[in-house]
Amino acid sequence: MKFPMVAAALLLLCAVRAEEEDKKEDVGTVVGIDLGTTYSCVGVFKNGRVEIIANDQGNRITPSYVAFTPEGERLIGDAAKNQLTSNPENTVFDAKRLIGRTWNDPSVQQDIKFLPFKVVEKKTKPYIQVDIGGGQTKTFAPEEISAMVLTKMKETAEAYLGKKVTHAVVTVPAYFNDAQRQATKDAGTIAGLNVMRIINEPTAAAIAYGLDKREGEKNILVFDLGGGTFDVSLLTIDNGVFEVVATNGDTHLGGEDFDQRVMEHFIKLYKKKTGKDVRKDNRAVQKLRREVEKAKRALSSQHQARIEIESFFEGEDFSETLTRAKFEELNMDLFRSTMKPVQKVLEDSDLKKSDIDEIVLVGGSTRIPKIQQLVKEFFNGKEPSRGINPDEAVAYGAAVQAGVLSGDQDTGDLVLLDVCPLTLGIETVGGVMTKLIPRNTVVPTKKSQIFSTASDNQPTVTIKVYEGERPLTKDNHLLGTFDLTGIPPAPRGVPQIEVTFEIDVNGILRVTAEDKGTGNKNKITITNDQNRLTPEEIERMVNDAEKFAEEDKKLKERIDTRNELESYAYSLKNQIGDKEKLGGKLSSEDKETMEKAVEEKIEWLESHQDADIEDFKAKKKELEEIVQPIISKLYGSAGPPPTGEEDTSEKDEL
């Protein structure tokens, strides 16, 4: 006889207050992070309000990109995305499309066709293989890449707050299953963050929205269409209490899919016009991706956009126009498909269109005019709410929840109830799906049921855990399998085995089984966990992450020291060659000595780009020891020689 494990229940967001206050550990300032497929965003609850924090480039959203340069430097965020076209094979993005999934997952197989970097199979999971500089190849788990993005968000918050950040609330799509949620928590651990809560993106958006809408009961529909995922949630908000009534969506629909359609259109068009297939040139495809994304954004506010790419392919330029009408035509089936989950959510919550009080649009893709029009038409002309920046709403809500967990009183009596998005059940004789937890059950939840053996003296039962709505398990999604062994010999149907499913506040499942006859209790490990990182792997990845940070620091120091020597040598060279300045004041002997010393160092630099910090420092000191006495003699003082830094400001005085 067989059973199943719980899906990705939607997280409960329980904003507890005074009763936890006494026993709460000091967690410092907890940050809220929207770890997105394409962009990430971080916020903090401070002085009674949410601050969305800008990164070092001044941007409030950061690309979820990590790159490794040929020089061995690691770039994260804007810097990584900006060099995508020149280094596509070693620029990693869309890690969220791979996290917590198995190699054989059809969506993984579909995705890797379009990713410019190499994805390989390791321990039945997709791993990312890149050249990290110096001819070294390294494979990373998707969790490690996500951890690097989380580290960037953590550092962004630390720079703003002026102190260390150790605890966070991180958001995931409502449809993420157990493995994907666990993998996201693991990414936090690797980044040195204690992820206190995993919360659903639409839930977070509802919190952001709910803060200023506190009177009476309201039905809110959250329509969240981002770069990689689509979620629809129906929430009721009553005096600060949120309840997620129903959710639906598509884990694999978003802005990137719209870009892909446009790219395919232009690749075909280019082949038709020139007979050339650009697909085989990664760099050309990435250039096109970048320009198509820009054009798509422009079309939200204008009716046509020009796509110009210099030396696009084999030295030829690319120049085409994309109209809003063409963009809509290429994606119309995808746009229309977003209405199905909206319909489903209304059916699940027994509500009519007219019962919806507010429609909240979240995610950058909801800026597309056609999407806004379809939503408005679906709700018979009702205008969606525009009170929230769609890029920041999720991080905003996560920051409010983080404020609650920090013990910040200003968030008030905010409570949020969440639900399990799919029915969870087990397989019983004949491949029947026996339901344990119906979809849209509020979590956290715990359900138990008694099962028995299917044959005489059966020592083991195999339990298969499924999620889905179909009556037969073959049509549903297998989440995991485990065995309960050591059942004493008995006729079929006699042993009583109590199986308990428990979903915690993060929507993560625990399964316990108890043989009622013997009182033997076993905690069951779902084989799904085998796709998770082991504690040892996580520890190794944490160490790797620390090592990377250390290497990044060392590399920067080395580059800075090299630059100091270089600018010092060139500054001297320029001044010696300038008759108005140092060149006109030196004796020919001193001039020759200095010129020779400077040339030696410049030649040495050209052939020793990869020297150690100590070598650069030593060479600079050697040069100073030759130059210093000459300059001192010239000025009759023991003042320091001109340095590279002084070059710009002190130049005129020499």
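Even glycines carry a Cβ here, placed using N, Cα and C.
Don't look for the substitutions in this one, it keeps the originals.
Features reported for this protein in Swiss-Prot:
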- 36-39, Lys96, 227-229, 293-300, 364-367: ATP binding site (BINDING)
- Thr229 to Ala: Impaired ATPase activity (MUTAGEN)
- Val461 to Phe: Impaired substrate-binding (MUTAGEN)
- Thr518 to Ala: Abolishes AMPylation (MUTAGEN)
- Thr525 to Ala: Does not affect AMPylation (MUTAGEN)
- Thr527 to Ala: Does not affect AMPylation (MUTAGEN)
Mind checking which of Tyr39, Arg297 has the fewest other CB atoms within 10 A of its CB? They're the binding-site residues.
Arg297
Cβ atoms within 10 Å, counted per site: which of Thr366, Thr518 has the most, among these recorded positions?
Thr366
Which one of these binding-site residues has the most other Cβ atoms within 10 Å of its own Cβ: Gly36, Gly228?
Gly36
Given Arg297 (ATP binding site) and Thr518 (mutagenesis position), what distance in Å do their CA atoms have, once rounded to a whole number?
65
Among all chains shown, work out which of the recorded positions Thr229, Ser300 has the most CB atoms within 10 A of its CB.
Thr229
For Lys294 (ATP binding site), list the number of other Cβ atoms lying within 10 Å of its Cβ atom.
12
Using only C-alpha positions, which one of Thr229, Val461, Thr518 is spatially nearest Ser300 (ATP binding site)? These are the mutagenesis positions in the record.
Thr229
Taking DSSP three-state, what's Arg297 (ATP binding site) in: helix, strand or coil?
helix
Tyr39 (ATP binding site) in three-state DSSP notation:
strand
C-beta crowding around Val461 (mutagenesis position), within 10 angstroms:
22
For Gly228 (ATP binding site), what is the secondary structure by DSSP, using just helix, strand and coil?
coil
